[in-house]
Amino acid sequence: MDGITAPISKAGAAKLVKKDFLEALKTNDFGKLKAILIERQIDVDTVFEVEDENMILASYKQGYWLPSYKLKSSWATGLHLSVLLGHVECLMVLLDHNATINCRPNGKTPLHVACEIANLECVKILCDRGAKLNCYSLSGHTALHFCTTPSSILCAKQLVLRGANVNMKTNNQDEETPLHTAAHFGLSELVAFYVENGAIVDSMNAHMETPLAIATYWALRFKEQEYSREHHLICRTLLDNNAEVNARDDDFKSPLHKAAWNCDHVLMHMMLEAGAEANLMDINGCAAIQYVLKVTSVRPAAQPEICYQLLLNHGAARIYPPQFHKVIQACHSCPKAIEVVVNAYEHIRWNIKWRRAIPDDDLEKHWDFYHSLFKVCCNTPRTLMHLSRCAIRKALHNRCHKAIPMLSLPLPLKKYLLLEPEGIIY
């Protein structure tokens, strides 16, 4: 009886059908898929456990902990797999057989997956078939919140044009709108589109941060220490649409504080010109100039002298004179920054802390500048020209940046009044 094959059990047969069904999905064999569904051999919403190391199919609640091996695979229906693999024909077959379009076996609907992988064709099909545009994932994100790459901009536009809510906040501890998300990821085109379609420019997340504050903070790529032009464009767009430049987060930081923390003179200039208050203090009692001072030494791509110049020309309070050695500690390799700050005082005397703050190699490298610094900052008064500059600046106060360029003076004198560094102090 060795040649007789044992009959396949019902469970074994179901297992084989499930395997064939999954194989048809993976190979885009929509003909075979259709035949299986017509014969009703398997439920159209059958859930599979598939490899998903990048968690494209999965979404979890914030704060939940799972062992790493659990995160290497996810549960998914045929719809999710068809979207993930870009198999439009299989997607259509499943929808024609009444697959549940908003199913979330592992926290995401097929529409969430389509937006995350930026598959515009699948987004259109799912929307045409009735997918919920504002449905939350298990992590509390809508489909618009999953549009985080330049390639997904068209997906976001499609959703908005079909009625997705551009002001819907995430249902989690962040409470961010799609505008916050686009600002974070530097999608300037999408930010402009959201604003044109009714996004509230001053919407606040759970930390009371506006999209302007988010874009300002993320304008510095911390790993590369480079500034993002896209984030600068976003800030320009938001300010042009009347974003509140002095909005404060839950630490009382304004966007100017965040720009100062990044030592980003482009954004600092943009915000000061838009009416940012240079002397606003945060919860730590720090104004923007203190943040520039704190980070100057760890921002290699920055031009701190411009940051100080901008703030002082917009009326920022000067560094407390007994603490001036901290300016030298932070800027010892950038004499121009020291020059700008020291020229904001009528007179300031050096002390031993100044000398200790300068490494010997920097002292030697910038000897002419440091020699002039110690020579000028002694017991004798500064030049009459410098004192005249201080008198004019004191009279103009926070209008220096506007008033001085309008004076009938030669350009070199205007630059002198605006603290333009010259490389030496006299």
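Any Cβ shown, glycine's included, is placed from N, Cα and C.
For the domain 'SOCS box' (371-423), the model's pLDDT averages out at 96. The feature domain 'SOCS box' is assigned by Swiss-Prot to 371-423, with sequence analysis given as support.
For the recorded site, LEU238 (mutagenesis position), the DSSP three-state label reads helix. Its Cβ taken as reference, LEU238 (mutagenesis position) is surrounded by 29 other Cβ atoms within 10 Å in the chains shown. Under its mutagenesis entries, Swiss-Prot includes LEU238 to Asp with the note: Abolishes interaction with HIF1AN.
Residues near LEU239 (mutagenesis position) in space but far in sequence (CB under 8 A, at least 6 apart, same chain), listed by position: LEU212, VAL245, MET270, MET271, ALA274. Recorded in Swiss-Prot as a mutagenesis result, LEU239 to Asp carries the remark: Abolishes interaction with HIF1AN.
Listed in Swiss-Prot is the mutagenesis experiment GLU244 to Ala, annotated as follows: Impairs interaction with HIF1AN. Within its own chain, GLU244 (mutagenesis position) has ASP202, THR210, LEU212 as residues 6 or more apart in sequence whose C-beta sits under 8 angstroms from its own.
In Swiss-Prot, a mutagenesis experiment is listed as VAL245 to Thr, annotated with the note Impairs interaction with HIF1AN.
Around ASN246 (mutagenesis position), the same-chain residues six or more apart in sequence whose CB sits under 8 Å from its CB are SER254, LEU256, GLY275, ALA276, GLU277, LEU280, listed in sequence order. In this structure, ASN246 (mutagenesis position) belongs to neither helix nor strand by DSSP; it is coil. Among the mutagenesis entries in Swiss-Prot is ASN246 to Ala, noted as: Abolishes interaction with HIF1AN.
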Legend entry - VAL245 (mutagenesis position): tally of other CB atoms within 10 A of its CB: 21
